[in-house]
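**Q** Just passing along the structure, written as structure tokens.
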Amino acid sequence: AKDLLKADDIKKALDAVKAEGSFNHKKFFALVGLKAMSANDVKKVFKAIDADASGFIEEEELKFVLKSFAADGRDLTDAETKAFLKAADKDGDGKIGIDEFETLVHEA
């Protein structure tokens, strides 16, 4: 995922959500450069976040989403993780599919 994004943008985006409780997916996606990407590239980033390659991003993987962008990214709090999941999980199955992720990135 990192090779599709600019290091400066990643740093800026991570700095913006450094404080616990400050994570906002819309702001983060825009700052990190995801929003400007094609659907295809967004799906490549999804695959990088989907650590177990299940085809879904589960709540556990979502907690560590910032680490997919940089090793020093913090863990999301439980509240942030749940809010992120709720925003993305359109079909209510408790996890985020690749199309749900792409929709979430581009709807903001």
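Any Cβ shown, glycine's included, is placed from N, Cα and C.
Substituted residues are absent from this model; it holds the original ones throughout.
Here the structure is a predicted model, which means the values were calculated and not measured.
Copying in the features that Swiss-Prot gives for the protein in this structure:
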type: BINDING; residues: Asp50, Asp52, Ser54, Phe56, Glu58, Glu61; note: Ca(2+) 1 binding site
type: BINDING; residues: Asp89, Asp91, Asp93, Lys95, Glu100; note: Ca(2+) 2 binding site
type: DOMAIN; residues: 37-72; note: domain 'EF-hand 1'
type: DOMAIN; residues: 76-108; note: domain 'EF-hand 2'
type: VARIANT; residues: Lys27 to Ala; note: In alpha-2
type: VARIANT; residues: Leu31 to Lys; note: In alpha-2
**Q** Identify all same-chain residues not among Asp50, Asp52, Ser54, Phe56, Glu58, Glu61 whose C-beta atom falls within 8 angstroms of the centroid of the Ca(2+) 1 site's C-beta atoms; report them in sequence order.
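**A** My list of surrounding residues reads Ala51, Ala53, Gly55, Ile57, Glu60, Lys95.
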**Q** Write out, in the order they occur in the sequence, the residues of the chain not among Asp89, Asp91, Asp93, Lys95, Glu100 that have a C-beta within 8 Å of the mean position of the C-beta atoms of the recorded Ca(2+) 2 site.
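**A** Near the Ca(2+) 2 site, the remaining chain residues are Phe56, Ala88, Lys90, Gly92, Gly94, Ile96, Gly97.
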**Q** Taking every residue in the domain 'EF-hand 2' (76-108), what is their average pLDDT?
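**A** Computed over the domain 'EF-hand 2' (76-108), the mean pLDDT is 95 on the 0 to 100 scale.
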**Q** Ten-angstrom check, please: count other Cβ atoms within 10 Å of the Cβ of Glu61 (Ca(2+) 1 binding site), all chains counted.
**A** 19
**Q** Going by DSSP, is Asp50 (Ca(2+) 1 binding site) sitting in a helix, a strand, or coil?
**A** coil
**Q** Name, in the order they occur in the sequence, the residues of the same chain whose CB lies under 8 A from the CB of Lys27 (variant position) and which sit 6 or more residues away.
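**A** Once residues fewer than 6 apart are set aside, Lys27 (variant position) is near Ala16, Val17.
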